[in-house]
Amino acid sequence: MIGKEVTVQDIILELSEVQPEVLPVDLFCEEELPNEQETEEEPDNERISYKVIAPCGCRNCEVKLRIFVHATEFGIRAFQQLLTGDLQLLCPDCRGNCKHDGS
């Protein structure tokens, strides 16, 4: 290139043969796709042990409760949603001080 601006005459293209290791992959290979029944995910029923640490549900209490559960992945996710939603756990001291309808 001579000068500050590029002109078409300054560009030289060199075409070479494609190397065998960089040939495109044949997308129409003999691979078979699974049918719809095989693609349905089966629920994972494997149970795993978890340690859950949650705060006491009383406003003035700072006790951390430890709960050990054995649950599936779906079960622990459901439990997590309960704990972050309307369900609150109480420590033994706060349970004795609260009025409740159960025994």
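Including glycine, each Cβ sits where the backbone N, Cα and C put it.
For F28 to Y, Swiss-Prot lists a natural variant annotated as follows: In strain: Isolate 5a6.
Quoting Swiss-Prot on the natural variant N45 to I: In strain: Isolate 5a4 and Isolate 5a6. In this structure, N45 (variant position) belongs to neither helix nor strand by DSSP; it is coil. Its own atom aside, the Cβ of N45 (variant position) has 9 Cβ atoms within 10 angstroms in the protein chains shown.
Quoted from Swiss-Prot, the note attached to the natural variant S49 to F states: In strain: Isolate 5a5.
Here the residue is the original one, while Swiss-Prot reports the natural variant N60 to H with the comment In strain: Isolate 5a4 and Isolate 5a6. Its Cβ placed at the centre, N60 (variant position) has 6 other Cβ atoms within 10 Å.
In the three-state DSSP assignment, the secondary structure recorded for N60 (variant position) is coil. Every protein chain shown contributes to the tally, and the Cβ of S49 (variant position) ends up with 8 other Cβ atoms within 10 Å.
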